[in-house]
Amino acid sequence: MRNTGAGPSPSVSRPPPSAAPLSGAALAAPGDAPSALYAPSALVLTVGKGVSATTAAPERAVTLTCAPGPSGTHPAAGSACADLAAVGGDLNALTRGEDVMCPMVYDPVLLTVDGVWQGKRVSYERVFSNECEMNAHGSSVFAF
């Protein structure tokens, strides 16, 4: 019999939703759960010429993930994560290296950092007088 939409359709017996087979995560055994949960730490760092995020086009961008372990496109993810952990994720606490000499040339670069550090949102923007000054601050975090 074909259902044309006119009149009652033939009754079809279906199992109740609770009797449906389990799949995916529902099949996972309790022992398969992660041993410990962690707060995410994942950042996107960009750098571009200029003094304002509205006018400076990003020239380079990297990703930096520090939890559960260092990864991302940052060239020194391990040391950058260690440097951030040492200051509790406070980007303002990253200090300038004393042994770095930079030229006194004004060619401003804008650094932005957005993402999450240990579960808390991060939005950081800073203008450096030139790229050497940016690299001198923040040790390996800003060196990309």
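If you go along the chain as it appears here, the first residue is 1 and each next one adds 1.
Glycine is treated like the rest: Cβ placed from N, Cα and C.
Under 8 Å, Cβ to Cβ, and six or more positions away along its own chain, Met104 (mutagenesis position) finds no residue. DSSP gives Met104 (mutagenesis position) a coil state; it is part of no helix or strand. For the mutagenesis experiment Met104 to Tyr or Trp, the note given by Swiss-Prot reads: Also inhibits chymotrypsin.
Mutagenesis annotation in Swiss-Prot: Met104 to Lys or Arg, described as Also inhibits trypsin; the structure shown retains the original residue.
The mutagenesis experiment Met104 to Asp, Glu, Val, Ile, Gly or Pro is recorded by Swiss-Prot, whose note states: Decrease in inhibition.
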